[in-house]
Amino acid sequence: MDPPARKEKTKVKESVSRVEKAKQKSAQQELKQRQRAEIYALNRVMTELEQQQFDEFCKQMQPPGE
């Protein structure tokens, strides 16, 4: 194989490698975004549950007749 053809093949490999890296980075960013959204959703649910339990506790602690 002559040197120009070898250079061209190397450029193609580098281009494919660049595209693969970009795809991996994009997939990683999407995963992080999805995980972050799931964490926020879970946090919201847990906060609501905690508030409900606190309200129930307050009701139980009030003396009857109030």
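Glycine is treated like the rest: Cβ placed from N, Cα and C.
Keep in mind that this structure shows the original residues, not the substituted ones.
For Lys32 to Glu, Swiss-Prot lists a mutagenesis experiment annotated as follows: Decreased VASH1 tyrosine carboxypeptidase activity on alpha-tubulin. DSSP assigns Lys32 (mutagenesis position) to a helical segment in the three-state reduction.
If you take the C-beta of Arg34 (mutagenesis position) and look for same-chain residues 6 or more apart in sequence within under 8 angstroms, you find none. Under its mutagenesis annotations, Swiss-Prot gives Arg34 to Glu the following note: No effect on VASH1 tyrosine carboxypeptidase activity on alpha-tubulin.
For the published mutagenesis Gln35 to Ala, Swiss-Prot gives the following note: Decreased VASH1 tyrosine carboxypeptidase activity on alpha-tubulin. Within the same chain, no residue at least 6 positions away from Gln35 (mutagenesis position) has a Cβ under 8 Å from its Cβ.
Neighbour density for Arg36 (mutagenesis position): within 10 A of its CB lie 10 other CB atoms from the protein chains shown. Swiss-Prot lists Arg36 to Glu among its mutagenesis entries, and the accompanying note reads: Decreased VASH1 tyrosine carboxypeptidase activity on alpha-tubulin.
DSSP gives Ile39 (mutagenesis position) a helix state. Cβ neighbours within 10 Å of Ile39 (mutagenesis position), excluding its own Cβ and spanning all shown chains: 10. Among the sequence features in Swiss-Prot, the mutagenesis site Ile39 to Glu is noted as follows: No effect on VASH1 tyrosine carboxypeptidase activity on alpha-tubulin.
Proximity of Tyr40 (mutagenesis position) to non-local residues of its own chain (separation of 6 or more, Cβ distance below 8 Å) is seen for none. According to Swiss-Prot, the mutagenesis experiment Tyr40 to Phe carries the annotation: No effect on VASH1 tyrosine carboxypeptidase activity on alpha-tubulin.
The Cβ of Lys32 (mutagenesis position) lies under 8 Å from no Cβ of any same-chain residue at least six residues away in sequence.
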